[in-house]
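Residues or ranges marked as active site, nucleophile by Swiss-Prot: Cys30. Listed in Swiss-Prot is the mutagenesis experiment Asp51 to Glu, annotated as follows: Retains 10.9% of wild-type activity. Under the heading of mutagenesis, Swiss-Prot lists Asp51 to Asn and annotates it as follows: Retains 5.1% of wild-type activity. Under its mutagenesis entries, Swiss-Prot includes Trp52 to Phe with the note: Retains 4% of wild-type activity. Retains 0.13% of wild-type activity; when associated with Y-116. Recorded in Swiss-Prot as a mutagenesis result, Trp52 to Ile carries the remark: Retains 0.9% of wild-type activity. Retains 0.02% of wild-type activity; when associated with N-116.
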Amino acid sequence: MIKNNKRIKSTVCALSLVALTLGSAVSLACTRFVYLDPHNPDYPITARSMDWADDTETNLWIFPQELKRSGGAGQYSLEWTSKYGSVIASAFDGRKGMASTTDGVNEKGLAANVLWLAESEYPKTKPTAKKPGLSVAAWAQYVLDNFATVDEAVKSLQQEKFILVTKQVEGQKRLATLHLSLSDSSGDSAIIEYIDGKQVIHHSKNYQVMTNSPTFDQQLTLNAYWDQIGGNVMLPGTNRAADRFVRASFYVKNVNPNKLIPGVAEKGKIEKDKADLATAFSIIRNASVPYGYSLPDMPNIASTRWRTVVDHKSLQYFFESAVSPNIFWVDLKKINFAPRGGSAAKLDLGPNQSTIYSGQASGHFKPAQPFEFAGL
């Protein structure tokens, strides 16, 4: 199923959803958005935050072309060979059977992000030889390995060539339930969710923001309600996903760095690009949860551990840890993504992503064997 730019204007429905979301806890609080500066329209930027109660054990990886992959779904796993190289942020890659790709960008400028969605329900059909399985832990990587644009990825995903599978979160009585966002160098965007066992794709350049619960169609309803109020009058300010969605949506549409930096419009493309990067970082920080903040009765409201920003046109991947004084970045143009005989490269970020890097960090990656995706 695919939904394209459907506007929902029912205020009554929106008010009901506001009441519903105020009464529910968020399982995992992350935010993702695509910033499209109307004064710099050919320069899209994607930013995301990772909020989690414990150390996500995140590292950065360089994956080359022609890397053989298995989808982590047991006997009938989807198998493929990567067409494009990528730089990604992992989670739990030090734990056998737990690793995943949570965020990243490939050499063509396609970005992928997975965020928590408690309402996710994946197909109950078991993988077979004719229709193999793909673990949610490998979902983002599959897209980065195989596609150059959002449109190309969406057209392939619509064919449903695989069955998406999940497993219980280690030490918890719940399944890993995620949804996927995609964005590219044209500013195109897509949100892919599994609701009631069926794939739902929201594909439009207008779908710039994604958080967690509720489902994306309901987030659009909430946003329509707040649009009527107007962000200059009042914006919801809690750490809940619905509130972060509204705040991020307001700012990505209303910020104007040209007003803040004198003469930026006349200083040329480089200065405009710098201003847009600063804007993206400021918005994602606004949607972040302060480090060390938690609620005793709501353990799933968690601190922001790290943030990433993707410069799709310059092919730069920025990383900011909550416990490091520096932002650093990886310039994909400086990386040789040619096949490496099955090997990859890893940038060890240390416990709680506390290892300090500065500036362009591609030279600090060390050869490493790719991790295996968490699976059945």
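One-based numbering along the chain as shown.
The backbone N, Cα and C atoms fix where each Cβ goes, glycine too.
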State the count of C-beta atoms found within 10 angstroms of the C-beta of Asp51 (mutagenesis position), not counting that atom itself.
28
What three-state secondary structure does DSSP assign to Trp52 (mutagenesis position)?
coil
Pairwise CA distance, Trp52 (mutagenesis position) versus Cys30 (active site, nucleophile), rounded so that it is a whole Å:
8
Other C-beta atoms that fall within 10 angstroms of the C-beta of Cys30 (active site, nucleophile):
29
Any idea what the Cα distance is from the residue listed as 'active site, nucleophile' over to Asp51 (mutagenesis position), rounded to a whole Å?
5
